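Read through the structure below, which is laid out as C-alpha cells, and then see the notes.
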Amino acid sequence: MKAPATTLILVMSLISVLWATPDLEEGDLLAELGDLIATDDEYPMKPEERGCKLTFWKCKNKKECCGWNACALGICMPR
C-alpha cells in the first residue's frame with residue numbers, strides 16, 4: 001500500500017522541482033504550460049456556445065443542463 005503514495009510523492013516532488021528550476025529564456029520550465037492554461041481557460045463559456053448549461057447556471061428545464069446535472073430551483077445542480 002505504500003507504493004501508490006510513494007509514487008504520488010515522487011511525481012509531486014518532480015513537478016515542484018521542474019516548476020522551480022530556472023530555464024535559460026523563460027525563467028522556469030513550466031512557464032509556457034502555465035501560460036497555455038491561463039489563455040485557454042474559457043470556463044465558464046456562454047451557454048449559447050456550449051449547447052448546454054453547466055453546474056450552477058440558471059435554467060428553466062432539465063434539458064438545458066449538461067451531463068448529470070438537473071434543473072432544480074432554477075439552477076443546474078448535480079444529481
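For all residues, glycine too, the Cβ spot is worked out from N, Cα and C.
Heads up, this one's the original sequence, none of the swaps are in it.
Among the sequence features in Swiss-Prot, the mutagenesis site THR55 to Ala is noted as follows: Decrease in activity. Experimental mutagenesis is annotated in Swiss-Prot for PHE56 to Ala, with the remark: Decrease in activity. One entry in Swiss-Prot concerns the mutagenesis experiment TRP57 to Ala or Tyr. Its note says: Decrease in activity. Swiss-Prot documents LYS58 to Ala as a published mutagenesis change and attaches the note No change in activity. While the structure shown retains the original residue, Swiss-Prot records the mutagenesis experiment ASN61 to Ala with this note: No change in activity. Here the residue is the original one, but Swiss-Prot notes a mutagenesis experiment at this spot, LYS63 to Ala: No change in activity. For the published mutagenesis GLU64 to Ala, Swiss-Prot gives the following note: Loss of activity on Nav1.2. Here the residue is the original one, while Swiss-Prot reports the published mutagenesis ARG79 to Ala with the comment Important increase in activity.
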THR55 (mutagenesis position) to ASN61 (mutagenesis position) - Cα separation in whole Å: 13
Integer Cα-Cα distance in angstrom, PHE56 (mutagenesis position) to GLU64 (mutagenesis position): 12
DSSP-derived class (H/G/I helix, E/B strand, else coil) of ARG79 (mutagenesis position): coil
Distance, TRP57 (mutagenesis position) to LYS63 (mutagenesis position) (CA atoms, angstrom): 13
Packing count at ASN61 (mutagenesis position) (other Cβ atoms within 10 Å of its Cβ): 8
Candidates PHE56, TRP57: member of the mutagenesis positions with the richest Cβ shell (10 Å): TRP57
